Each structure stands twice: as C-alpha cells, then as structure tokens.
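Down below is the structure, laid out as structure tokens.
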Amino acid sequence: MVFPIEAIVGLVTFTFLFFFLWTKKSQKPSKPLPPKIPGGWPVIGHLFHFNDDGDDRPLARKLGDLADKYGPVFTFRLGLPLVLVVSSYEAVKDCFSTNDAIFSNRPAFLYGDYLGYNNAMLFLANYGPYWRKNRKLVIQEVLSASRLEKFKHVRFARIQASIKNLYTRIDGNSSTINLTDWLEELNFGLIVKMIAGKNYESGKGDEQVERFKKAFKDFMILSMEFVLWDAFPIPLFKWVDFQGHVKAMKRTFKDIDSVFQNWLEEHINKREKMEVNAEGNEQDFIDVVLSKMSNEYLGEGYSRDTVIKATVFSLVLDAADTVALHINWGMALLINNQKALTKAQEEIDTKVGKDRWVEESDIKDLVYLQAIVKEVLRLYPPGPLLVPHENVEDCVVSGYHIPKGTRLFANVMKLQRDPKLWSDPDTFDPERFIATDIDFRGQYYKYIPFGSGRRSCPGMTYALQVEHLTMAHLIQGFNYRTPNDEPLDMKEGAGITIRKVNPVELIIAPRLAPELY
C-alpha cells in the first residue's frame, strides 16, 4: 500500500488532533487495556507500521510475530479505529462464545458502500433483522444440505469435465501443467454454473462471464486497498479520493452489477415464459432465491433485485476464490509429502477402486482424505484473520477492557499453529485428525478455519463438498512430480489472505484406464 503522506497526515492531523486527545482523556476503563504495540503516531496510529516494511509475508504472519512479543491479546490503531488481535484459545473463546453477540457487527469499510451493494452482501451486513433473515435464506434455502444434494450432479459433472480437460493437456512425460490456473478455472466455472446456469470455459465462455471475471479480480484488489475513510470514518472523507480508489470502485461495481442484472433478468424472463415457479423446479441458485424472496425485502431499504445480486455476489466470493486457494495449498502439501499422497491413493483404490471415479457418497468412507482436508485447513485457513468483527458495546477479553467500536482480528493461522495446542504445529500431519472428533463448525476454539459463532462462514458445507470431491479426483486420477524433481516452493504472498507466490506446476501421469477420462 502506498499512502500520499503529506496530504493525508496534514489534513488528518489538523482535523482530528483535538478529537483524538479528547477521546483518549475521556476513557476510564474499569479493567486494564490490552498491550498496545509501540511506534504509533498521533492521530494516524500505526497506519505506516505495516507499510513498505520490507516484510512480504502475509499479514497474519506479521501479527503472529507481534503476538510472540506482546502476547496473544494486543492492540494497535489504524487511524482512529482501535484494532484488537487475538490468537489464543482463551481469547478466541471469549470473543466468539462469551462475547459472541457483542462482536457480531462488522466494521464499516468504504468498499462495502461502493462495491458491496451498500453493505447488502451478507458478510458485510451489520447484525440485525436484515442480516438474520438473509442468512436464514442462504443457509436454509440456498446452501442447505438438501439443496446442495439436488445440485450434486452439477458439481460432479463440472469436476469430471475439468479432469478430462486436464488429461488432454498431458503430452508425453515432460509437459508441465499449471495446476493453480486449472483450479481457478474449475472453481470459477463451477460456481457460475451453480449460481446462474452458465457454462464457462476460459476463452470460450460468453462475453458477460469473461467481463465479470475481470471485474471480480479488480474487486479482490480494490477491497484490500487503503482508503482514507476506512481509517478516519467521518462523512467528509468519503469524498476524498487522493489515490483514485473510489473512482475505480465505482467503475468496477458498474461492470459487476451489469452482469448480475443481466443474469437476473434472464432468469425472471425464463420463469415467466416457462412458468418454472413451482417448488423443486429451480435450475440454479438464482432460481432458488427468486422463488423465495418477495419484491421488497424486510423494509431495510433494499429492493429484491439488490438483495439477490448482493447474495449471489457473496456466494461467488466465498466459492470461486477461497476454495481454489485452499485446494492449491492442499495439492502442494501432498506433492511435497509423497507418503501422504500415496496413502490417500491407496485408501481410494481400496474403498472405491480404479474402475470408476470417486463420488460424493464415497467421501464419508475416505477417512484419510477427510484428515488431509482438515490438516490443510489448519495450516492454511481460507481467512487467516477471519472477516473483521466489531463490538457493539464495551466488553472484557482475557481480563482486558475492550471499548465499544473496537475492530477484531482473530489470527486463526497463529491459533492453529500454537505449540501449546498442537504438536509439531508447522508440520503437515493428517494423522493428527484420525483419532479425534474435531470438526469444522467452530465449537473447538483451537480449530476455527471457517470462523465461529453467529458470523461463521455460511458457505462451509458447499466449500467442503467441493474441496473433498476435487482433491479426491486429483488424488485418484493422476501421479505427480515436479519438473526438476525438487520440492515445490511454499513461499506465502503478502496480504490479508494466504496466497502461494509461485503456481503449482507439475508433470502429471494418469493412474486410471483411458476410457475413464
């Protein structure tokens, strides 16, 4: 992130110095405040602490180092907002069990206004009637186990088609396959098919989907950019656009919304012409939401169309990006741990055989595969800091006073590598999950890859189905080696998420009979 230092510091210091001193003076907590990392500046706090520091690791790693120095509960300021970082079992349980309702809000970020349908997207919405009913719609109607069961043929067919595409790329014993790109194409195509009924193949799909894919990538970049209002949330700074990010957000949103609007109108017209309004006739997620939602939604100021588009966008974000990212790490770990890969292949060969492909109904019997997925999620959680929370009133975490309006980062990556909770925490060892009943649902506060409490990820069931089935196909269908027969580089990229810097490039060979591809 690059900040226009002179402009920001001058304007903000002049405007907020008195306010900052007044609020600091007026604080009279009954309990001690958490440790605060040193180096903060007046008014702007620690805005520059993580900026151009020469450390290109993920933010979760940097915050983990600070936890080693200052403890598992500490704070810093990003402008005016106070940020609380927790990474111990006790602190995480305090936040998501004892204080779950108090930490149920989301901080206000400008991208939520300009890119997130004015915060109508489920993961951006504040806790309240709109959020509760929208989450109920998503969990009970769109992503319920019964609904996902009805769409399992779509998942299987799409994964099968992608596996066959991967097979056609094999050219002798020396051609290199970019598995990272393949996974991104698979997951993007799968979620577009399930949401809108669109068949997408890179370079061959319709123009709308290609345009949306570009806008989607722009969204991922813009949502992580520093915007002045995020650090100094008063109306004046909503109109200050030194870096041009607001202009870029508006342009990107226009592209995204036009695609969603076209998809929505296509579905409305189809339903009117074909009279597919009866229960059970839904062909994709947009059909499902249309059949369940009234014209005006909850009296919250959002139209039906806005809520549908915001909900669809939330599903795309959850599925297309984080699922591909996680499978990519999982396959990289298996390639670098050939004994684990061989054991997983032997399990599938024994339980399923080599004359058909793994199906979703087989997953329950593939215990070692399930352990692999759990272990990958432990080492590389899809949201290493979760989506930030904000407390709606003062509370206590680990004996510390946390004032109202504090932004919460739960460092899940640090938590799930805590040597007090995990033996050999940085080692890839699926066996650790074989004899335990630890699951993904956030009730074991040392393992919360999808979050915990009322703001946990609603797309967990879908993500796990796709991850298990995709990894099972890749494990069953091919043998792998690296081009230079050296372990894959596991360098992690900078940013809020944990992305692998270098793609997973492999030489692959089929394990099954040709007629199965």
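If you go along the chain as it appears here, the first residue is 1 and each next one adds 1.
Here the Cβ of each residue, glycine as well, is placed from N, Cα and C on the backbone.
All protein chains included, CYS457 (heme binding site) registers 22 other Cβ atoms within 10 Å of its own Cβ. Among the features that Swiss-Prot reports, heme binding site is placed at CYS457, with the record citing similarity to another entry.
According to Swiss-Prot, the natural variant ARG61 to Gln carries the following note: In CYP82E4v11. DSSP assigns ARG61 (variant position) to a helical segment in the three-state reduction. With a 10 A radius on its CB, ARG61 (variant position) counts 17 other CB atoms from all the protein chains.
For the natural variant ASN99 to Asp, the note given by Swiss-Prot reads: In CYP82E4v11. Neighbour density for ASN99 (variant position): within 10 A of its CB lie 21 other CB atoms from the protein chains shown.
As a natural variant entry, ILE191 to Val appears in Swiss-Prot alongside the note: In CYP82E4v7. All chains included, 27 other C-beta atoms sit within 10 angstroms of the C-beta of ILE191 (variant position). Taken residue by residue with DSSP, ILE191 (variant position) is part of a helix.
A natural variant is reported in Swiss-Prot for this position, ALA231 to Ser, and the note states: In CYP82E4v10. The Cβ of ALA231 (variant position) has 20 other Cβ atoms within 10 Å, all protein chains considered.
In the three-state DSSP classification, LYS309 (variant position) falls within a helix. Taking Cβ-Cβ distances under 8 Å and a sequence gap of 6 or more within the same chain, the neighbours of LYS309 (variant position) are TYR117, ASP257, PHE260, GLN261, LEU264. One natural variant named in Swiss-Prot is LYS309 to Glu, and its note says In CYP82E4v12.
Here the residue is the original one, while Swiss-Prot reports the natural variant ILE335 to Met with the comment In CYP82E4v10. Under a cutoff of 8 A between CB atoms, and with a sequence separation of 6+ in the same chain, the neighbours of ILE335 (variant position) are LEU341, TYR480, THR482, PRO487, LEU488, VAL504, LEU506.
According to Swiss-Prot, the natural variant ALA410 to Val carries this note: In CYP82E4v8. ALA410 (variant position) falls within a strand when secondary structure is assigned with DSSP. ALA410 (variant position) counts 27 other C-beta atoms within 10 Å of its own C-beta, drawing on all protein chains shown.
Among the sequence features in Swiss-Prot, the natural variant GLN416 to Leu is noted as follows: In CYP82E4v6. For GLN416 (variant position), the same-chain residues lying six or more positions away in sequence with a CB closer than 8 A to its CB are ARG378, LEU379, PRO381, TRP422, PRO425, LYS446, TYR447, ILE448, PRO449.
Residue environment of SER423 (variant position) contains 8 other Cβ atoms, counted within 10 Å of its Cβ in all protein chains. For the natural variant SER423 to Pro, Swiss-Prot gives this note: In CYP82E4v6. The structure shown keeps the original residue.
Quoting Swiss-Prot on the natural variant SER452 to Pro: In CYP82E4v12. When other Cβ atoms within 10 Å of the Cβ of SER452 (variant position) are tallied across all protein chains shown, the result is 24. Secondary structure at SER452 (variant position), as computed by DSSP, is coil.
LEU488 to Ser appears in Swiss-Prot as a known natural variant, with the remark: In CYP82E4v3. Under DSSP, LEU488 (variant position) is assigned to coil, being neither helix nor strand in the three-state scheme.
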A correct count of other C-beta atoms within 10 Å of the C-beta of LEU488 (variant position) gives 19
Among the recorded positions listed as ALA231, SER423, CYS457, the Cα nearest the Cα of ASN99 (variant position) belongs to CYS457
Spacing of the two Cα atoms, CYS457 (heme binding site) and ILE191 (variant position), in whole angstrom, works out to 17
Nearest to ILE191 (variant position) by C-alpha distance, among the variant positions ARG61, ALA410, SER423, is ALA410
Taking only the CA atoms, the spacing between SER452 (variant position) and ARG61 (variant position), expressed in whole angstrom, is 21
CA pair ALA231 (variant position) / ALA410 (variant position), Å rounded to integer, equals 19
Rounded Cα distance in angstrom between ARG61 (variant position) and SER423 (variant position) is 19
Students should find that the Cα atoms of ALA410 (variant position) and SER423 (variant position) sit apart, in Å rounded to an integer, by 21
